[in-house]
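Student: Pasting the feature list from Swiss-Prot:
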- His69: active site (ACT_SITE)
- Glu163: active site (ACT_SITE)
- Trp60: NAD(+) binding site (BINDING)
- Cys75 to Gly: 38% of wild-type NAD-glycohydrolase activity (MUTAGEN)
- Cys75 to Ser: 33% of wild-type NAD-glycohydrolase activity (MUTAGEN)
- Glu163 to Asp: Reduction of several orders of magnitude of enzymatic activity (MUTAGEN)
- Asp68 to Glu: In strain: 10536, CZ, 18323 and B6 (VARIANT)
- Asn129 to Ser: In strain: CS (VARIANT)
- Ser196 to Pro: In strain: CZ and 18323 (VARIANT)
- Met228 to Ile: In strain: 287, Al1561, B572, CHANG and HAV (VARIANT)
- Ile232 to Val: In strain: 10536 and B6 (VARIANT)
- Ile232 to Met: In strain: CZ and 18323 (VARIANT)
Amino acid sequence: MRCTRAIRQTARTGWLTWLAILAVTAPVTSPAWADDPPATVYRYDSRPPEDVFQNGFTAWGNNDNVLDHLTGRSCQVGSSNSAFVSTSSSRRYTEVYLEHRMQEAVEAERAGRGTGHFIGYIYEVRADNNFYGAASSYFEYVDTYGDNAGRILAGALATYQSEYLAHRRIPPENIRRVTRVYHNGITGETTTTEYSNARYVSQQTRANPNPYTSRRSVASIVGTLVRMAPVIGACMARQAESSEAMAAWSERAGEAMVLVYYESIAYSF
């Protein structure tokens, strides 16, 4: 059963049904983080290369709690103090996120709330030892501080998760190139242009094979249901998406999504 279908069923029958489905259908193969870490990751951003090629990406703050980041508590919708910069090993999913934002601009224009013009960027980044798998870091946190409730769905999450967290900063030297996507709200034409970064330093590096070890959250530890998309978690994905909308978005990417139950910070989507 595709996870997108399971998500739709979850909306109708509740998360307990979803947990039962994943407990039965979870893969028995090696988890995704057992594979070689990616050499290249991607990030959607609205900032132009004139800024990013010069300054890179810098995290909002120094909160290095992985769960705070993945649930959005330390991101822009929360306290804006995350110590991580979100990226994804899936270029396709990053492209779909950009398409989603572009469609929002088009729909806003139709509703009389904008021009329909849109500019977005997909940055191609060389991963190195400062990039950590979100899924493996999450389960490291559960093993260290929780009661291992999340282990039930470890196989299912590992199959679909592709977020990688850069700690503190991504320097300009790690940013290989950018694809600029422009949608003309008047003509409806969409054009893409690629620019290379003159400051990029070519090296043979990969993301860290080990999880990031978080300090424990100071927030209450309670059982909660958290959406783990295959890209950028809550720091790039929209918090207000319904399960139906997120399932449709994921299906467009040809990927899948999972819901993960774990003992973590209380957070309401």
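Heads up, the Cβ atoms here are built off N, Cα and C, so glycines get one too.
If you look for the noted substitutions, you won't find them, since the model keeps the original residues.
These numbers come from a predicted model, not from an experiment.
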Student: Spatial neighbours of Trp60 (NAD(+) binding site) among the recorded positions Asp68, His69, Asn129, Glu163, defined as Cα within 10 A: which are they?
Tutor: none
Student: Looking at the recorded positions listed here (Cys75, Asn129, Glu163, Ser196), whose Cα lies nearest to that of His69 (active site)?
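Tutor: When the Cα distances are compared, Cys75 comes out closest.
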Student: Rounded to an integer, what is the Cα-Cα distance in Å between Glu163 (mutagenesis position) and Asp68 (variant position)?
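Tutor: Distance (Cα to Cα, whole Å): 15 Å.
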Student: So, three-state DSSP: helix, strand or coil for His69 (active site)?
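Tutor: SS state of His69 (active site) = helix.
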Student: Give me the CA-CA distance between Asn129 (variant position) and Ser196 (variant position), in Å, as a whole number.
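Tutor: Pair distance, Cα basis, whole Å: 23 Å.
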Student: Could you state the whole-number distance in Å separating the C-alpha atoms of Cys75 (mutagenesis position) and Asp68 (variant position)?
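Tutor: Roughly 8 Å, rounded to the nearest whole number.
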Student: Provide, as an integer number of angstrom, the distance between the C-alpha atoms of Ser196 (variant position) and Asp68 (variant position).
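Tutor: Computed Cα spacing between Ser196 (variant position) and Asp68 (variant position) is 34 Å.
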